[in-house]
Amino acid sequence: MDGNDINIQKNEFSRDQSALLMMDQHSDHKNHESAIGEPGMSYTASQPALSSTEHQTPLVSEASVAAPQNHLNGNSHESVSEMDRNSVDFAIESVLMKARAYNKMGAPKDPRRKQHNPKSEPKIEPHVTDSSDNQAAMSNKMEAEAPKMESNQNYVSNGSEPPFRFVSISNFDEMKTKKKEVQEELKLEVDSDSEEDDVPEQKTPKESDRCGGCGKFTHEDDLIALEEEKKKEKEKPLMSKKKSHHHKKNDFQWIGCDSCQTWYHFLCSGLEQFEYYLYEKFFCPKCVPHTGHSIRYKVVAPHRYRWYSPNEKHLGIEVGSKTWIEDFITRENTVPSPTDDEVCIVEDGYEFRREFEKLGGADNWGKVFMVKDMDGLNMTMPKPGFDLEDVVKIMGSDYEVDTIDVYNQSTYSMKLDTFRKLFRDTKNRPLLYNFLSLEFSDNNEMKEIAKPPRFVQEISMVNRLWPDVSGAEYIKLLQREEYLPEDQRPKVEQFCLAGMAGSYTDFHVDFGGSSVYYHILKGEKIFYIAAPTEQNFAAYQAHETSPDTTTWFGDIANGAVKRVVIKEGQTLLIPAGWIHAVLTPVDSLVFGGNFLHLGNLEMQMRVYHLENAIRKEIRSEEKFYFPNFELLHWMYMRNVLLEKITEANQEGSDMREQEKNIWTASQIMKAEMERWMDRELRLGPEKNAILPTDDKNKIMISVRKQIEIQTKIQNAKNKPMGLKQKRKSRESAERDDEDYCPSSSTAYKKKYTKKAKKDNDDAPKVKKAKKEEVPEEKVPVPEAAGPSEVTAPLTIKIGMGPTEDQKGVVQIFNNQCTSSGRKVKLNQNVADYCGSHLEARVEEIPEKATKSFRELDNELERCEAVHSGEKIKKVKEPKPPKQPKEKKEKPPPKKKEMSSRDRLMKKLKM
């Protein structure tokens with residue numbers, strides 16, 4: 001075995017770790033065959049060569065060994081060139097040399113260390129026993145070797161270099177603490193389930209090597225270029241419901257041609273992302289003509305995600321692997337069918353609308369619907385004959401889409417045309433692929449071919465904030481300056497999905513608790529669904545955060561999972577929160593989408609909390625979330641809900657009576673936004689936040705104010721009738737009560753009132769509005785023939801027409817509307833005054849207008865302010881501008897006619 005093939009590059013320890021491991025070396029530094037480790041723990045210094053079916057391990061060049069040696073002032077105890085490179089001594093000596101370099105000069109500036117990826121290196125497996133005997137033995141050993149440690153200082157005084165050096169630690173307790181910390185780090189590394197286990201292990205070229213494709217970047221420059229690229233571009237969320245890897249990191253890793261030994265970046269090698277880990281032997285495009293295509297790994301563990309690893313042959317069967325899917329297909333029909341309370345099956349869209357409204361509509365949507373015929377849904381779908389080739393033609397053959405490697409249960413990027421070729425090759429399918437996230441709303445042709453149902457467009461929160469640019473709603477938003485940039489729109493309502501027969505997508509909840517419409521254009525799908533109960537959510541969270549990949553969620557859900565089969569031409573409508581997995585029994589092409597709406601707002605927030613809890617526990621930043629979820633709710637509150645509440649407050653109306661769903665959603669959203677605001681004030685704004693904190697604070701101030709006003713209106717309606725109205729009828733009650741005796745205070749008030757009236761006889765009298773009096777006509781009753789009897793007179797009420805004043809009031813209030821077009825809510829006094837005439841809404845125009853329109857508007861604003869409790873703003877009416885007076889031109893002075901006398905006088909003067 002060549003020395004460059006020794007797997008030592010990946011076993012780099014930190015400064016403290018290296019020194020602590022060397023403390024347990026044998027005291028005789030000439031004997032390099034002593035073991036590395038401590039009592040109760042054993043380490044493997046060098047790994048055996050990998051099998052041909054495993055990934056190629058990173059190589060270490062002579063330059064990497066010599067780099068730290070150049071920093072040493074003295075000669076090393078034993079030269080590396082004199083050692084046998086095939087022995088374990090070479091690995092030990094390399095670690096010792098690096099430790100000497102760390103202790104003497106600090107960390108060497110080796111560019112290769114910058115690209116070191118600890119997740120991709122083989123784990124060091126410590127075998128630790130927690131017995132107190134081992135701890136005591138370790139302590140005794142360190143105390144016994146203390147003189148030997150001090151003796152190493154003689155090398156420095158003599159000018160020679162010891163074979164290894166030690167970290168300066170003040171006492172043995174600190175040393176034991178340090179060693180325990182290293183031990184815990186190693187434990188953590190073994191127990192952690194890395195997301196990048198299936199990423200190909202990085203090969204390391206020499207410093208002089210350059211990429212055979214681009215020829216621009218050395219190994220050090222790759223990461224610099226990658227970091228600059230990250231700063232320029234914001235990382236977009238991967239459109240996948242499954243976890244995914246850091247593909248961009250892999251793009252700049254190396255792969256070497258096994259024929260010409262030329263190094264390439266993965267990005268420049270001609271491979272697509274889904275191929276990065278597939279090949280045992282890679283041949284570059286230049287060598288393919290005479291070597292043939294690259295050779296794939298053999299399948300040695302089909303029951304595992306890492307099916308190419310012989311080390312996993314004896315491990316358990318993972319859910320979603322080839323073996324598991326083949327076995328699951330044979331027994332999946334034993335999953336029970338749903339009840340009528342869980343799934344409602346209807347014939348067409350018309351029946352769906354009837355059942356949907358009967359159950360409460362979107363505000364009370366909690367049941368799954370399966371519609372056999374799309375007729376009546378007002379949904380646009382491609383015509384018969386449309387297939388995957390048409391999708392590739394419209395979107396472009398080089399269009400990249402995130403594709404799930406089914407047997408690996410991971411997401412990679414793949415070109416559409418590549419997927420089409422694999423999809424059509426039904427005989428040769430060593431691996432299965434399906435894509436769930438081809439979002440096509442940016443493609444003008446594709447978005448017209450497939451559109452969601454009409455009711456989805458009507459209730460969608462996204463569609464309300466970002467309407468179609470060709471519609472009237474878009475123009476209204478522009479006029480009101482409420483239009484939001486298109487690049488902030490969550491594009492999740494129009495998806496194309498395609499999957500190979502046998503594909504399986506594991507259990508998940510659609511991002512953000514969004515609801516789903518799902519139409520099978522070709523093929524068939526089988527859904528396994530579980531209702532959104534707290535018990536199922538708890539089981540799902542435990543399942544997602546568990547490192548165990550061998551347990552199917554349906555086995556731990558206690559019979560909650562039900563089976564629903566959807567055939568070609570049928571549509572499935574799933575409300576928020578339903579947990580589901582999907583099996584594709586035949587090749588399928590599907591159109592669907594996700595949407596948020598106010599009716600499921602509470603469940604959507606519950607799922608959002610569940611997602612955050614799972615992400616926090618597994619520390620995964622790659623799970624797919626609803627794009628701009630919080631921004632969407634901030635904008636919806638500002639542009640929609642706040643307007644509705646303000647309008648109701650101005651009218652003095654109770655939202656519980658007319659718009660109960662708006663009021664309920666506003667309260668839920670306000671409580672959630674308070675939490676978001678509190679988090680932002682404590683932890684600071686999130687990275688790349690679109691809406692500034694100040695703007696959010698302004699929205700919250702307005703929301704609190706308007707909700708407080710609406711609450712006062714509702715509380716006022718809940719109170720019993722006030723005392724003022726009862727006091728009005730007190731005098732009549734007193735008159736009716738014969739035994740009533742007024743108190744002295746009451747008598748004094750009456751006396752004082754009469755006296756005041758007499759004193760103010762000279763004051764101008766104001767006529768009071770008389771109540772409508774109905775004349776009573778007495779009808780005589782004929783006397784009976786018998787003895788006379790006293791009978792009460794019979795009264796008949798005759799209805800009179802409205803007076804002129806009543807007609808005027810009716811006309812005014814019939815014509816008054818708010819800005820939204822609603823009828824103005826009438827004052828009770830006005831209703832009492834007009835009586836039944838106002839209810840009849842007599843459409844008569846008064847002969848003479850009592851007030852101008854400006855006065856009526858002012859009166860209406862005053863009434864609304866009184867009902868809402870706001871202060872009345874007195875606004876002076878602007879005086880009409882004075883028109884400049886026209887200047888009259890003076891006529892030219894008339895010449896005075898001279899008489900004969902005047903002429904004579906003139907001559908005499910001369």
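From the backbone N, Cα and C atoms, a Cβ is placed for every residue, glycine too.
Original residues fill every noted site, and no substitution is shown.
According to Swiss-Prot, the experimentally introduced change Trp254 to Ala is described as follows: Abolishes binding to H3K4me3. Quoted from Swiss-Prot, the note on the mutagenesis of Asp258 to Ala is: Abolishes binding to H3K4me3. Among the mutagenesis entries in Swiss-Prot is Thr411 to Ala, noted as: Impairs histone methyltransferase activity. According to Swiss-Prot, the mutagenesis experiment Ser437 to Ala carries the following note: Abolishes histone methyltransferase activity. According to Swiss-Prot, the feature domain 'JmjC' maps to 441-612. Looking at Swiss-Prot, you'll find the mutagenesis Phe495 to Ala noted as follows: Strongly impairs histone methyltransferase activity. Per Swiss-Prot, the feature substrate binding site maps to Thr505, Asp506, Phe507, His508, Val509, Asp510, Tyr518, Lys525, His580. Experimental mutagenesis is annotated in Swiss-Prot for His508 to Ala, with the remark: Fails to increase longevity. The annotation Fe cation binding site is assigned in Swiss-Prot to His508, Asp510, His580 on the grounds of experimental evidence. Annotation of the published mutagenesis Asp510 to Ala in Swiss-Prot: Strongly impairs histone methyltransferase activity; the original residue is retained in the structure shown. Record note (Swiss-Prot) on the mutagenesis of Tyr518 to Ala: Strongly impairs histone methyltransferase activity.
DSSP assigns Val509 (substrate binding site) to coil in the three-state reduction, outside any helix or strand. On the 0 to 100 pLDDT scale, the domain 'JmjC' (441-612) averages 93 in the predicted structure. Ranked by Cβ neighbours within 10 A across all protein chains shown, the recorded positions His508, His580 are led by His580.
A 10 Å cutoff on Cβ-Cβ distances gives Ser437 (mutagenesis position) a total of 19 other Cβ atoms nearby, all chains included. When each of the recorded positions Thr411, Phe495, Phe507, Val509 is scored by how many other Cβ atoms sit within 10 Å of its Cβ, Phe507 comes out lowest.
Using a 10 angstroms CA-CA radius around His580 (substrate binding site), none of the mutagenesis positions in Trp254, Asp258, Thr411, Phe495, Tyr518 qualify. Counting in whole angstrom, Thr505 (substrate binding site) lies 13 from Ser437 (mutagenesis position) by their C-alpha atoms. In this view, the densest Cβ surroundings among the mutagenesis positions Asp258, Asp510 belong to Asp510, judged by other Cβ atoms lying within 10 Å. Per the record's binding annotation for substrate, residues Thr505, Asp506, Phe507, His508, Val509, Asp510, Tyr518, Lys525, His580 show a top Cα-Cα distance of 17 Å. Closest by Cα distance to Asp258 (mutagenesis position), from the recorded positions Ser437, Phe495, Phe507, Val509, Asp510, is Ser437. For Phe495 (mutagenesis position) paired with Phe507 (substrate binding site), the C-alpha to C-alpha distance reads 19 Å. Val509 (substrate binding site) sits 15 Å from Tyr518 (mutagenesis position), taking the Cα positions as reference.
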